[in-house]
Amino acid sequence: METESGNQEKVMEEESTEKKKEVEKKKRSRVKQVLADIAKQVDFWFGDANLHKDRFLREQIEKSRDGYVDISLLVSFNKMKKLTTDGKLIARALRSSAVVELDLEGTRIRRKKPLGERPKDEDERTVYVELLPKNVNHSWIERVFGKCGNVVYISIPHYKSTGDPKGFAFVEFETKEQAAKAIEFLNNPPEEAPRKPGIFPKTVKNKPIPALRVVEEKKKKKKKKGRMKKEDNIQAKEENMDTSNTSISKMKRSRPTSEGSDIESTEPQKQCSKKKKKRDRVEASSLPEVRTGKRKRSSSEDAESLAPRSKVKKIIQKDIIKEASEASKENRDIEISTEEEKDTGDLKDSSLLKTKRKHKKKHKERHKMGEEVIPLRVLSKSEWMDLKKEYLALQKASMASLKKTISQIKSESEMETDSGVPQNTGMKNEKTANREECRTQEKVNATGPQFVSGVIVKIISTEPLPGRKQVRDTLAAISEVLYVDLLEGDTECHARFKTPEDAQAVINAYTEINKKHCWKLEILSGDHEQRYWQKILVDRQAKLNQPREKKRGTEKLITKAEKIRLAKTQQASKHIRFSEYD
């Protein structure tokens with residue numbers, strides 16, 4: 001009994017050790033690639049090319065006395081978040097870095113060498129690329145341009161509103177020679193591309209950019225249509241194949257199966273069966289899907305049988321003959337090659353060699369497809385800068401002409417208002433009086449509404465009041481309303497009228513209003529009225545003090561031009577009504 005219990009304990013111990021080993025194996029994590037990616041990313045951030053352009057990181061280094069930056073700052077970057085959020089793992093990855101070094105605690109890093117001055121030949125080493133794919137990223141550009149040399153920095157501008165790439169990028173190389181090589185080898189713009197290079201998109205702030213996804217969706221729809229058509233063609237071919245197979249199977253079934261029937265059959269019956277077989281062969285060869293290249297007679301028989309038929313069938317027959325001739329040529333070549341190989345060695349060895357050759361050819365074709373020419377336009381940055389200057393000069397000229405046209409339109413409109421039918425002195429005096437009244441009204445508006453007692457009516461409802469427009473319309477049917485102070489969902493509101501008489505008229509018409517709406521109406525007076533007038537002034541001041549977007553330069557001109565264009569279109573679209581007497 002003791003021996004049995006001892007054996008059981010040993011078995012249990014062995015099982016537990018095995019389980020521990022399995023757990024240890026599972027715990028082991030492979031982080032070589034992650035460590036390499038972390039080291040590469042941090043080396044780029046602290047490299048000369050990036051630090052000369054990255055103001056934020058440069059300021060963080062300059063703030064510290066020793067030039068150290070906390071690893072927690074790197075963890076806050078989005079690209080590092082994708083790799084890891086563990087500071088210890090980052091420290092482990094940077095131990096053998098050639099660009100940065102760790103402090104004694106392993107929580108901070110700094111550059112090994114101090115940052116020098118910005119190189120003067122930066123623009124000469126940089127190339128401008130356009131006609132990029134819509135979903136372009138840094139890794140794609142690095143893979144394409146890495147063939148020409150060591151890529152130091154990549155800049156892909158994006159739209160702020162949508163986040164889509166603008167369709168161009170800047171690639172900085174290590175040397176001028178590498179940049180020149182990239183311009184020489186990768187500058188292959190397609191025929192459809194515009195003649196002049198350079199994309200200078202100018203969009204108004206907060207204005208939606210024409211979505212690129214719409215174009216992509218259209219392309220996807222086209223692809224789907226193409227696939228559907230292909231599938232339909234394949235189905236049609238399969239149906240044709242099925243019909244041909246069924247016809248062949250029918251002919252096979254018609255043949256005699258028993259041996260007794262074969263002996264009893266006469267010679268004329270054999271001749272008929274031979275003719276039927278020939279017809280079957282002709283039918284099989286007439287189908288474009290089933291190619292029988294070895295049987296040359298079938299194609300000639302097809303030509304003889306299909307000659308008296310219609311023109312459409314003749315065209316089909318020509319295509320079939322072409323296919324048959326191509327297949328026969330291929331077979332001839334194979335026959336010649338097999339005859340030569342018979343002299344040299346066995347047929348099996350030759351077939352193996354042929355298959356190998358075919359595989360090699362396929363692989364070569366695939367490699368060629370992989371090394372296809374990418375349709376890009378590549379220029380030097382200095383050339384792009386010249387194009388940018390040209391574009392800005394054109395923009396300046398166009399804006400100047402737009403400014404002139406706007407001023408001309410304004411002057412013409414003023415002339416039209418002033419000129420017209422010759423006016424009397426009395427009419428002129430009336431005009432001047434009206435102008436003075438307008439000026440006084442403008443002054444009043446500038447100071448705000450003046451205090452008038454008995455003008456404000458308070459409206460109370462058991463349910464939430466309808467919209468401001470509906471309240472205004474119901475009150476305006478009785479007397480003129482200047483303003484309705486109402487927030488959405490409120491049960492109380494205030495209406496301001498022009499004169500106390502107008503407010504009193506609304507109170508008098510309470511019975512009419514109460515039929516449609518269950519409202520309580522009262523004119524404010526005393527302290528309540530004074531408090532409300534103070535509220536009006538405070539609200540007005542708050543509204544005036546709100547920050548406004550200042551439109552300047554090209555934006556201001558474009559908005560003015562748009563307003564003029566809209567006014568002209570509205571005038572043009574007006575319906576001209578003729579009276580009965582015209």
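Note: Cβ is positioned from N, Cα and C throughout, glycine not excepted.
The noted changes are left out; the structure has the residues it started with.
Over in Swiss-Prot, the protein carries these features:
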type: DOMAIN; residues: 28-122; note: domain 'HTH La-type RNA-binding'
type: MUTAGEN; residues: F44 to A; note: Reduced binding to U6 snRNA without affecting binding to 7SK RNA. Reduced 2'-O-methylation of U6 snRNAs
type: DOMAIN; residues: 125-203; note: domain 'RRM'
type: MUTAGEN; residues: Y128 to D; note: Loss of 7SK RNA-binding and marked decrease in 7SK RNP complex formation
type: MUTAGEN; residues: E130 to A; note: Decreased RNA-binding
type: MUTAGEN; residues: F168 to A; note: Does not affect RNA-binding
type: DOMAIN; residues: 450-563; note: domain 'xRRM'
type: MUTAGEN; residues: F451 to A; note: Does not affect binding to the 7SK RNA
type: MUTAGEN; residues: R472 to A; note: Does not affect binding to the 7SK RNA
type: MUTAGEN; residues: Y483 to F; note: Does not affect binding to the 7SK RNA
type: MUTAGEN; residues: Y483 to A; note: Reduced binding to the 7SK RNA. Does not affect binding to U6 snRNA
type: MUTAGEN; residues: R496 to A; note: Strongly reduced binding to the stem loop 4 of 7SK RNA
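Within 10 Å (C-alpha to C-alpha) of Y483 (mutagenesis position) lie the following mutagenesis positions from F44, E130, F168, R472: R472.
Same-chain residues at least 6 positions away in sequence with a Cβ under 8 Å from that of F451 (mutagenesis position) are, in sequence order, W533. A Cα-Cα distance of 4 Å separates F168 (mutagenesis position) from E130 (mutagenesis position). Summarised by DSSP class, the composition of the domain 'RRM' (125-203) is 19 helix, 18 strand, 42 coil. For the recorded site, F451 (mutagenesis position), the DSSP three-state label reads coil. Across the fold, the C-alpha of Y128 (mutagenesis position) and the C-alpha of F44 (mutagenesis position) stand 21 Å from each other.
Secondary structure at R472 (mutagenesis position), as computed by DSSP, is helix. There are 15 other CB atoms within 10 A of the CB of F44 (mutagenesis position), with all protein chains counted.
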